[in-house]
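In Swiss-Prot this protein carries:
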MUTAGEN   Lys25 to Ala  Important decrease in binding affinity for Kv
DOMAIN    27-77  domain 'BPTI/Kunitz inhibitor'
MUTAGEN   Pro35 to Gln  Important decrease in binding affinity for Kv; when associated with A-48 and A-50
MUTAGEN   Ala49 to Lys  Decrease in binding affinity for Kv; when associated with Q-47
MUTAGEN   Arg75 to Ala  No change in binding affinity for Kv
Amino acid sequence: SGHLLLLLGLLTLWAELTPVSGAAKYCKLPLRIGPCKRKIPSFYYKWKAKQCLPFDYSGCGGNANRFKTIEECRRTCVG
């Protein structure tokens, strides 16, 4: 019972940390800050440079290539 619980916990952790197969699709999207006026510190993945870079998100619009932290960007797009 204890081993089964440990295995279940490890599988859950693995599932949470493994990037989704569709992630690369939106990592290739161009930077879109959106049309609104706010300046929310965010990160996007620059496909050609193969790196996560900072930008100020406007608060609306944009696309899925937008992350709250550089760690989230790297985990999703860099691997």
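Any Cβ shown, glycine's included, is placed from N, Cα and C.
Don't look for the substitutions in this one, it keeps the originals.
Cβ neighbour count for Lys25 (mutagenesis position) (all protein chains, 10 Å cutoff from its Cβ): 11.
Counting residue by residue with DSSP, the domain 'BPTI/Kunitz inhibitor' (27-77) contains 9 helix, 15 strand, 27 coil. Taking CA atoms as the reference points, Pro35 (mutagenesis position) and Lys25 (mutagenesis position) are 23 Å apart. When the Cα atoms are compared, Arg75 (mutagenesis position) and Lys25 (mutagenesis position) turn out to be 14 Å apart.
Spacing of Ala49 (mutagenesis position) relative to Lys25 (mutagenesis position) is 16 Å (Cα to Cα, whole number). All protein chains considered, the CB of Arg75 (mutagenesis position) has 16 other CB atoms within 10 Å.
Taking all protein chains in view, 10 other C-beta atoms sit within 10 angstroms of the C-beta of Pro35 (mutagenesis position). There are 8 other CB atoms within 10 A of the CB of Ala49 (mutagenesis position), with all protein chains counted.
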